[in-house]
Amino acid sequence: MQGKPRIAVIGAGLGGTAGAALMARAGFNVRLYEQAPAFSRLGAGIHLGPNVMKIMRRIGIEDELNRQGSHPDYWYSRDWQSGAELARIPLGDYAVSHYGATYLTVHRGDFHALMTAALPAGLLQFNKRLTRVDEDDDVVRLHFADGSVEEAEIVIGADGVNSRLREHLLGAELPKYTGYVAHRAVFPTPLDSGSLPFDMCVKWWSDDRHMMVYFVTGKRDEIYYVTGVPEQQWDMGKSWVPSSKAEMRAAFAGWHPTVQALIEATPEVSKWPLLERDPLPLWSRGRIVLLGDACHPMKPHMAQGAAMAIEDAAMLTRIFEQTGLQDHAAAFRLYEDNRAERASRVQRVSHDNTWLRTNENPDWCFGYDVYAEPLVEGRRAAA
């Protein structure tokens with residue numbers, strides 16, 4: 001092997017892009033491979049808590065995110081019918097003073113575009129769908145659908161819930177359908193809301209379903225909602241299907257007038273299955289390591305799924321900087337030791353869908369700083 005060890009990141013979602021950006025800034029020889037032909041502004045929003053914004057500071061896009069995003073003063077939880085306040089979690093200025101970074105909501109596509117723009121030229125390659133993986137003691141060979149073959153000494157699987165690299169490590173297994181779907185819609189903020197309580201960030205709760213609503217721009221001219229609604233079956237051959245205003249009316253019949261107004265203002269809505277996996281017995285083997293949904297997919301009910309992938313990427317970069325890449329097995333063990341317990345906790349709480357329904361202390365989540373956490377060894381077995 002000549003020159004620096006080569007790192008290949010498979011999957012340019014939020015976790016993979018963050019990892020490639022951080023590793024490039026740290027001086028590693030990294031390439032990022034994405035199966036899509038290009039990116040578009042997909043219709044979804046995202047929460048970026050202080051735990052993520054501190055990582056964006058390292059990538060160099062914190063200020064622009066703060067300009068583009070919406071900064072809610074509180075996370076509200078409300079009763080589905082009466083609108084009564086169930087919880088009010090301070091964010092806004094409190095997040096800055098207490099956690100050391102902002103809490104914002106933003107359009108997922110805008111966030112992804114900023115991270116992608118932070119990558120060095122030529123690092124990201126599109127139209128790279130992974131079809132086969134060969135490995136020996138010294139190198140991993142990545143075979144793509146376009147006929148190309150790339151080699152790397154380290155391969156990072158950031159390729160999502162249906163990860164090809166997870167399948168290579170552990171065998172083929174479909175993720176679990178949880179019995180819930182998420183309806184998603186992004187659209188211009190209704191102008192005729194009158195006196196209805198359009199909170200900047202609110203989750204409406206009933207016993208068996210919910211709707212999370214927030215602005216995705218600093219101008220508050222675009223609003224997003226995502227639901228959790230029970231649905232007995234899902235065709236696992238489909239990643240999503242169109243929904244409709246009629247389906248939304250039926251799912252949320254009798255809900256508060258604010259929810260009804262949002263439904264009536266919805267031009268288009270899609271429906272997605274909520275998928276999970278049991279915690280994996282391993283996150284790495286040989287020269288391959290997983291991050292994000294490839295190893296711990298979760299329901300979105302804490303708004304922390306992407307955050308966990310980004311934290312994984314930051315921790316892996318931090319450990320590579322500390323240990324170097326020659327003893328990759330030791331680096332991977334240290335990564336699991338310092339990520340598996342937290343990711344599993346977030347996965348459990350997300351599954352239970354109890355997060356911030358009452359006035360609880362979110363410090364363990366929002367106050368986490370991947371760069372300040374003391375590194376520990378041997379904790380993986382306890383996760």
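The backbone N, Cα and C atoms fix where each Cβ goes, glycine too.
Every residue here is the original one, so none of the noted swaps is modelled.
Annotated in Swiss-Prot:
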- H47: active site, proton acceptor (ACT_SITE)
- Y214: active site, proton acceptor (ACT_SITE)
- G15, E34, Q35, H47, R108, L130, D293, A306, A307: FAD binding site (BINDING)
- H47 to E: Almost complete loss of 6-HNA hydroxylation activity (0.02% of wild-type). Ability to oxidize NADH is also greatly diminished (MUTAGEN)
- H47 to A or F: Unable to bind FAD (MUTAGEN)
- C201 to A: No significant loss of 6-HNA hydroxylation activity (MUTAGEN)
- H210 to A: No significant loss of 6-HNA hydroxylation activity (MUTAGEN)
- Y214 to F: Great decrease in affinity for 6-hydroxynicotinate. Retains ability to oxidize NADH but its ability to transfer the hydroxyl group onto the organic substrate is greatly diminished (0.05% of wild-type) (MUTAGEN)
- Y224 to F: No significant loss of 6-HNA hydroxylation activity (MUTAGEN)
- H301 to A: 11-fold decrease in 6-HNA hydroxylation activity (MUTAGEN)
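Shown here: features listed in Swiss-Prot, placed on the structure.
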| residue | record | Cβ contacts under 8 Å, 6 or more apart |
| --- | --- | --- |
| G15 | FAD binding site | A158, L291, G292, D293, A306, A309, I310, D312, A313 |
| Q35 | FAD binding site | G11, N127, K128, R129, L130, A145 |
| H47 | mutagenesis position | Y103, L104, T105, C201, Y214, A303, Q304, A307 |
| H210 | mutagenesis position | W80, K203, W204, T227, G228, H301, N353 |
| Y224 | mutagenesis position | G43, A44, G45, T105, H107, R184, A185, V186, V213, Y214, F215, V216 |
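Other Cβ atoms within 10 Å of the Cβ of C201 (mutagenesis position), summed over all protein chains shown, number 23.
Each of the recorded positions R108, H301 was scored by the other Cβ atoms within 10 Å of its Cβ; the lowest score goes to R108. Taking every protein chain shown into account, Y214, D293, A307 are the recorded positions, and of these the Cβ with the most other Cβ atoms within 10 Å belongs to D293. For the recorded site, Q35 (FAD binding site), the DSSP three-state label reads coil. In this structure, H301 (mutagenesis position) belongs to neither helix nor strand by DSSP; it is coil. The FAD site in the record is lined by G15, E34, Q35, H47, R108, L130, D293, A306, A307, and its two most distant CA atoms lie 30 Å apart.
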